[in-house]
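Per Swiss-Prot, domain 'Ig-like C2-type' is recorded for 167-251, and the stated evidence type is sequence analysis. Under its mutagenesis entries, Swiss-Prot includes E71 to A or K with the note: Mildly decreases interaction with IZUMO1R. According to Swiss-Prot, the mutagenesis experiment W148 to A carries the annotation: Abolishes interaction with IZUMO1R. A mutagenesis experiment is reported in Swiss-Prot for this position, H157 to A, and the note states: Nearly abolishes interaction with IZUMO1R. One entry in Swiss-Prot concerns the mutagenesis experiment R160 to A or E. Its note says: Nearly abolishes interaction with IZUMO1R.
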Amino acid sequence: MGPHFTLLCAALAGCLLPAEGCVICDPSVVLALKSLEKDYLPGHLDAKHHKAMMERVENAVKDFQELSLNEDAYMGVVDEATLQKGSWSLLKDLKRITDSDVKGDLFVKELFWMLHLQKETFATYVARFQKEAYCPNKCGVMLQTLIWCKNCKKEVHACRKSYDCGERNVEVPQMEDMILDCELNWHQASEGLTDYSFYRVWGNNTETLVSKGKEATLTKPMVGPEDAGSYRCELGSVNSSPATIINFHVTVLPKMIKEEKPSPNIVTPGEATTESSISLQPLQPEKMLASRLLGLLICGSLALITGLTFAIFRRRKVIDFIKSSLFGLGSGAAEQTQVPKEKATDSRQQ
């Protein structure tokens, strides 16, 4: 591996931060630079320009080495998430340049312009880390794993602040559940934490261990007046010293009286009055008109049915009358013809 790769690494370190370049601590960045030197440069930059390019790289390295550092702006450490974010951004832009197949002086210009922009981008990542993620605990002792950019080593850093994280006043009604929460927002991100221990503190400066374990809350069901008083929560660490201490002052309030709601089937006087008043309200004109139309429709239907029934009944009576009249005349004539015959028969016999 020639001196070109070493100078590229130095240029990258200088361009990305005004100190030792943290992104060079990422193995994927080192592999990408090796590929750039061995695979891309030979076919995209004439040999006669290699020397001039490397002189510019060397000058860039010197310029960044001479920058004065502001300790408040950059502390030379980052966490794993910040390093990964900066490395991914750099590799993405480097791949964009190599995929474009740019050559010659244009390649050199784009490479150094990309390094300049990546320096600004990574600086914003570092500033955000130092403001939001570096030692975020406002109290207690947090153990945070950091990466030292000077030697790319990971070490556990102790963010030491006051052990005392204050006192909390808790009010709970009698016969309700008491819940004491000892967890702080940075506990999950800290390393080297052990168990939560809850103590009952008595007036004679003595205390009794109530519970110990991984649970960050202490729950006591159906508290009584005897549960009022002082409690203390202590979170342990691997350093044999507490990470946080929180004090609780518990006040047990009188038992809450719950109002009994009446059954839905029982009508109270107020409800009866309301219902009666609602029933006595006059109907709206639209409802009155609809009810009248419905009544007229029903009456008309009944009258029509009655008329049809009566007409059918009358028709049947007329038909029966006609039939009876016709049959009645025929039987009378037959009787008249039969009488003379009988008389004739009698006269013959005589």
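Every residue, even glycine, has its Cβ placed from backbone N, Cα and C.
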Packing count at H157 (mutagenesis position) (other Cβ atoms within 10 Å of its Cβ): 16
For the mutagenesis positions W148, R160, the largest set of other C-beta atoms within 10 Å encircles the C-beta of W148
The predicted model's mean pLDDT over the domain 'Ig-like C2-type' (167-251) is 96
Helix, strand and coil totals (DSSP H, G, I; E, B; other) for the domain 'Ig-like C2-type' (167-251): 3 helix, 48 strand, 34 coil
To the nearest Å, how far is the Cα of H157 (mutagenesis position) from the Cα of W148 (mutagenesis position)? 10
